[in-house]
Amino acid sequence: MEGIIVRRVIPSDNSCLFNAIGYVMDKDKNKAPELRQVIAAAVASNKEKYNEAFLGKLNEEYCAWILNPDKWGGAIELSILADYYGREIAAYDIQTSRCDLYGQTRNYDERVMLIYDGLHYDALALSPFEGAEEDFDMTIYPVGKDRSIGSIEGLALNLVKDQQRKRSYTDTANFTLRCGVCQIGVIGQKEAVEHAQATGHVNFQEYK
């Protein structure tokens, strides 16, 4: 397979994980409502596995929470979606260049890839050349007997490391944010969460 790995930008609307998955799985950047329903149904159907200790909240609370379009997805949701689609999901973290692979114990024979900057997920695609239309993107890759996707992995890692060199990520432990409601400044994800819980304000902007 020849070409280059490109980052396909997904809108920053609190549903980027779901819409990035929609793009790499179905070439559809508007799958968030449907995929949130899929996740809520999976969690509700297995209360033994998806208990309060696992979810960080009661099963019923989580199901209502994940259906809220303002709530973000993460590892739990990626794991469920890997099983839903029957494909591995590789999520590359720009800051560390680490790859978290979901569904890897299931022996799925295909893989898709996402890239994560600390706050936001975008899709990764194999494009025939720089500037090619998204219609030509390849987003689903066969997994070989060695459980790799061959040269695609190297191309993806090169892109991730290039983004890392450009500091195209957010250090969520130390970034500085300003509340869009009351303009107060906070440092790091922990302080932002505490401020949101105390005030109900959830609109933050990063500033340097």
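Every residue, even glycine, has its Cβ placed from backbone N, Cα and C.
Keep in mind the model shows the original residues, not the substituted ones.
Per Swiss-Prot, active site is recorded for D13 (among others). DSSP gives D13 (active site) a coil state; it is part of no helix or strand.
Taking the Cβ of H120 (active site) as reference, residues of its chain lying under 8 Å away and at least six apart in sequence are, in sequence order, I10, S12, C16. In the three-state DSSP scheme, H120 (active site) is classed as coil. What Swiss-Prot lists as active site is H120 (among others).
In sequence order, C179, G180, V181, C182, H195 are the residues of the chain that are 6 or more apart from H201 (active site) and have a CB within less than 8 Å of its CB. Look at Swiss-Prot and you will find H201 (among others) tagged as active site.
The domain 'OTU' annotation in Swiss-Prot covers 5-127 and rests on sequence analysis. Mean pLDDT for the domain 'OTU' (5-127) in this predicted model: 96.
Secondary structure at C63 (mutagenesis position), taken from DSSP and collapsed to helix, strand or coil, is helix. C63 (mutagenesis position) is surrounded by 20 other CB atoms, counting those within 10 A of its CB over all protein chains shown. What Swiss-Prot says about the mutagenesis result for C63 to S is this: Reduced'Lys-48'- and 'Lys-63'-linked ubiquitin (UB) chains. Abolished Lys-48- and Lys-63-linked UB chains; when associated with S-99.
Here Swiss-Prot describes C99 to S as a published mutagenesis experiment; the accompanying note says: Reduced'Lys-48'- and 'Lys-63'-linked ubiquitin (UB) chains. Abolished Lys-48- and Lys-63-linked UB chains; when associated with S-63. The Cβ neighbour count for C99 (mutagenesis position), using a 10 Å radius and every protein chain shown, is 16.
In Swiss-Prot, the entry for mutagenesis C179 to S states: Normal ubiquitin (UB) binding. Abolished'Lys-48'- and 'Lys-63'-linked UB chains; when associated with R-195. The structure shown retains the original residue. Other Cβ atoms within 10 Å of the Cβ of C179 (mutagenesis position) number 18 in total over all chains.
Here Swiss-Prot describes H195 to R as a published mutagenesis experiment; the accompanying note says: Normal ubiquitin (UB) binding. Abolished'Lys-48'- and 'Lys-63'-linked UB chains; when associated with S-179. Over all protein chains present, the Cβ of H195 (mutagenesis position) has 20 other Cβ atoms lying within 10 Å.
D13 (active site) sits 20 Å from C63 (mutagenesis position), taking the Cα positions as reference. Taken residue by residue with DSSP, C99 (mutagenesis position) is part of a strand. In the three-state DSSP assignment, the secondary structure recorded for H201 (active site) is coil. Its own atom aside, the Cβ of D13 (active site) has 11 Cβ atoms within 10 angstroms in the protein chains shown.
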